[in-house]
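If you check Swiss-Prot, you get these features:
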- ASP11: active site (ACT_SITE)
- ASP130: active site (ACT_SITE)
- CYS9 to Ala: No change in activity (MUTAGEN)
- ASP11 to Unk: Loss of activity (MUTAGEN)
- LYS19 to Ser: Decrease in activity (MUTAGEN)
- ASP51 to Asn: No change in activity (MUTAGEN)
- ASN103 to Ala: No change in activity (MUTAGEN)
- ASP130 to Ala, Cys, Phe, Gly, His, Ile, Lys, Leu, Met, Asn, Pro, Gln, Arg, Ser, Thr, Val, Trp or Tyr: Complete loss of activity (MUTAGEN)
- ASP130 to Glu: Weak activity (MUTAGEN)
- ASP176 to Asn: Decrease in activity (MUTAGEN)
Amino acid sequence: MLAKRIIACLDVKDGRVVKGTNFENLRDSGDPVELGKFYSEIGIDELVFLDITASVEKRKTMLELVEKVAEQIDIPFTVGGGIHDFETASELILRGADKVSINTAAVENPSLITQIAQTFGSQAVVVAIDAKRVDGEFMVFTYSGKKNTGILLRDWVVEVEKRGAGEILLTSIDRDGTKSGYDTEMIRFVRPLTTLPIIASGGAGKMEHFLEAFLAGADAALAASVFHFREIDVRELKEYLKKHGVNVRLEGL
């Protein structure tokens, strides 16, 4: 059985990590390379860099950053945010990103999923889906959760797999930032619809929440602030999960 993965998410703006971190032993906690290296050393299985820089002219900064990260880090890393076309996705992968995460662009141009998958393999394409409840149905939202697409979550999950996605990054807008636990109802809803790995996102606040996500059917759990502010220690989290019967990677811890 494949080990369940713990993923840290870093928001990057103009080549710097924002939203703050609380690591005293880092010279510069705003440096994505240093922070990424640190995370890889303490047992995080994968990293997601989310480029929240709005402007296209800053893309060069992200490309240079990806190159530096690829040189320094030996765990898989995904880059997302602002990827609207094949050229951008392609450049990021060629510079060293293991995977790219696409969200709004995938909804607006689903053939982009297929194009990236056919060129670089399905494992390089993560489709990020932001969903929330509307009148009792899970609906897909784009533009950072602002626009209701009118697409049912169940339909979109099936389509992204057909189109060649390798993974689904499932964020519950209702839970994001609440620290009240992952949306296990949403995870359970999506699980039977796809054979793709599901990364649960939104709501991590304590170790039990990770266990709940895995028991609900998630293959990986992503979190940000609980790691950045050391509210959860990665080693302790993995030991806790193992004790509760979850297969996690402990080598190097």
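Any Cβ shown, glycine's included, is placed from N, Cα and C.
Just so you know, the substitutions we noted aren't modelled in this structure.
Annotated features taken from Swiss-Prot, shown on the structure.
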residue: CYS9; record: mutagenesis position; Cβ contacts under 8 Å, 6 or more apart: LEU47, VAL48, LEU50, SER201, LEU222, ALA223, ALA224
residue: ASP11; record: mutagenesis position; Cβ contacts under 8 Å, 6 or more apart: VAL17, VAL18, LYS19, LEU50, ILE52, ALA224
residue: ASP51; record: mutagenesis position; Cβ contacts under 8 Å, 6 or more apart: VAL12, LYS13, MET62, VAL79, GLY80, GLY81, GLY82
residue: ASN103; record: mutagenesis position; Cβ contacts under 8 Å, 6 or more apart: GLY80, VAL127, ALA128, ILE129, ASP130, THR142
residue: ASP176; record: mutagenesis position; Cβ contacts under 8 Å, 6 or more apart: GLY145, SER201, GLY202, GLY203
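Neighbour density for ASP130 (mutagenesis position): within 10 A of its CB lie 26 other CB atoms from the protein chains shown. Taking all protein chains in view, 15 other C-beta atoms sit within 10 angstroms of the C-beta of LYS19 (mutagenesis position).
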